[in-house]
Amino acid sequence: MGVATTLQPPTTSKTLQKQHLEAVGAYQYVLTFLFMGPFFSLLVFVLLFTSLWPFSVFYLVWLYVDWDTPNQGGRRSEWIRNRAIWRQLRDYYPVKLVKTAELPPDRNYVLGAHPHGIMCTGFLCNFSTESNGFSQLFPGLRPWLAVLAGLFYLPVYRDYIMSFGLCPVSRQSLDFILSQPQLGQAVVIMVGGAHEALYSVPGEHCLTLQKRKGFVRLALRHGASLVPVYSFGENDIFRLKAFATGSWQHWCQLTFKKLMGFSPCIFWGRGLFSATSWGLLPFAVPITTVVGRPIPVPQRLHPTEEEVNHYHALYMTALEQLFEEHKESCGVPASTCLTFI
């Protein structure tokens, strides 16, 4: 089939009010991504030592009772996923979703999402909200964006991200989703993970993939088709201070990742009120998420290494082909190549 894209608003000049609304949409996502989890964790702790301590105790009891919910499908809210603020976030860059092939809802899928970028903006916008009409482009599919399991330990923030359909990137959680009797489950895994964020340099396309094979094993165990997904522009919305491999700064980043599960990055965007100053507002660079063709995978409860390596190689080839087919239409120079590490 031909390429299908999401419907975008007419490309007319934006009013000042529209520009402000888009900036608010982009900025609130950054602030939520960076600070909501730590803020509510600290708040719940501090309230224990005030007259409002019953609120913290009540929530901690609820947290104990609700502990396994993220690994059992979470609590998705279509009301949250359809809010207008996500359309403002979409229009700020803008973010587009491109469909290159049909994904029939009579089977399950494991979508490998690349690159991770700093904040996975394109993937959240396209798979965790309806701002680009995922359910219309892929009718019958139920998307799940798999993220760092540690995020679901953070009070209040865990409930917030569950409402988008986010789930822990853990075997227990993903096995639960792909074992549901209702087919059409589409698990989106950012294969490069937090380590790949260290290579989120504008203009570069470096993926941590050569040794990442867990997603292939997952697909084999459940007979779920593999689907390559590439988000052009994801690395371009922030500037990153990249440290040379082997430097003490890079060593500190890797050590921190081993301890905490994510890599601390030094990054910056533009100022909220001035495009020439530094700040946390991302640069308004177009993000185009291209969903590739499905790769049929047989079900193997105990896949061999040969089978894993075979389908991993097929996936890498399909991903590279997807990149080559769409890079020029997405503003990437023809001479640019995809790099796997």
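Yeah, the Cβs are placed from backbone N, Cα and C, and that goes for glycine too.
Just the original residues are modelled here, none of the noted substitutions.
For the mutagenesis of C265 to A, Swiss-Prot gives this note: Reduces 60% 2-acylglycerol O-acyltransferase activity. No effect on diacylglycerol O-acyltransferase activity. The structure shown keeps the original residue. Cβ neighbour count for C265 (mutagenesis position): 16 (other Cβ atoms within 10 Å of its Cβ, all protein chains included).
In the three-state DSSP classification, C265 (mutagenesis position) falls within coil. Experimental mutagenesis at this site is recorded by Swiss-Prot as C265 to Y, annotated: Catalitically inactive. No 2-acylglycerol O-acyltransferase neither diacylglycerol O-acyltransferase activities.
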